[in-house]
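See structure below.
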Amino acid sequence: MNIFEMLRIDERLRLKIYKDTEGYYTIGIGHLLTKSPSLNAAKSELDKAIGRNCNGVITKDEAEKLFNQDVDAAVRGILRNAKLKPVYDSLDAVRRCALINMVFQMGETGVAGFTNSLRMLQQKRWDEAAVNLAKSIWYNQTPNRAKRVITTFRTGTWDAYKNL
């Protein structure tokens, strides 16, 4: 298991524009196109991102390219963020993937707002961090994914992603 496999489970591949859990137009493996309510705006963003007229549909290869760019952007966001980088640096490889997963979903600014949980993670207080993360709006909005990510933080294993 790695971050790419983890996110493929949590995001799934969709080759046609869809609305995510927050109602935002998305495509591929969790690639946010726009927060605009306009489907035409989403199609325009997609055409720019891919470099051709897509009419709201992309190939698997195009989805993979966007996905790789998005994972790279999430990691870069963590490394440049003064609140996230020290936490990331303190984590083992599996737990780093859990943090990348959160940033992929919510953005670096969103995750940086988890001040208490981040402090607990940096201090390796896994059980307390898990309890705290489960009290979040994020947990209520995407409970299945949040449970898997939280279990990954708590255990430092891929157990939550086995057999999925």
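Backbone N, Cα and C atoms are what each Cβ position is placed from, and that goes for glycine too.
Sequence unchanged from the original; the noted substitutions are absent.
Database features, via Swiss-Prot:
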type	residues	note
MUTAGEN	Glu11 to Gln	Complete loss of activity
MUTAGEN	Glu11 to Ala, Phe, His, Met or Asn	Complete loss of enzymatic activity
MUTAGEN	Glu11 to Asn	Loss of 84% of enzymatic activity
ACT_SITE	Glu11	active site, proton donor/acceptor
MUTAGEN	Asp20 to Ala, Asn, Ser or Thr	Complete loss of enzymatic activity
MUTAGEN	Asp20 to Glu or Gln	Loss of 99% of enzymatic activity
MUTAGEN	Asp20 to Cys	Nearly no effet on specific enzymatic activity
ACT_SITE	Asp20	active site, proton donor/acceptor
MUTAGEN	Thr26 to Glu	Complete loss of activity at neutral pH; covalently bound substrate
MUTAGEN	Thr26 to His	Facilitates transglycosylation more effectively than hydrolysis; covalently bound substrate
MUTAGEN	Gly30 to Phe	Almost complete loss of enzymatic activity. The enzyme is destabilized by 1.5 kcal/mol
BINDING	Leu32, Phe104, Ser117, Asn132	substrate binding site
MUTAGEN	Ser117 to Ile	500-fold decrease in enzymatic activity
MUTAGEN	Ser117 to Val	50-fold decrease in enzymatic activity
MUTAGEN	Asn132 to Ile	5-fold decrease in enzymatic activity
MUTAGEN	Asn132 to Met or Phe	2-fold decrease in enzymatic activity
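The shortest Cα-Cα distance from Ser117 (mutagenesis position) to any of the recorded positions (Glu11, Leu32, Phe104, Asn132) is found for Asn132.
Checking Cα-Cα distances from Phe104 (substrate binding site) against the mutagenesis positions (Asp20, Thr26, Gly30, Asn132) with a 10 Å cut-off leaves Gly30, in sequence order. Each of the mutagenesis positions Glu11, Thr26, Gly30, Ser117, Asn132 was ranked by the number of other C-beta atoms within 10 Å, and first place falls to Ser117. Among the recorded positions Asp20, Leu32, Asn132, the ones whose Cα is located within 10 Å of the Cα of Thr26 (mutagenesis position) are Asp20, Leu32. Its Cβ placed at the centre, Phe104 (substrate binding site) has 24 other Cβ atoms within 10 Å.
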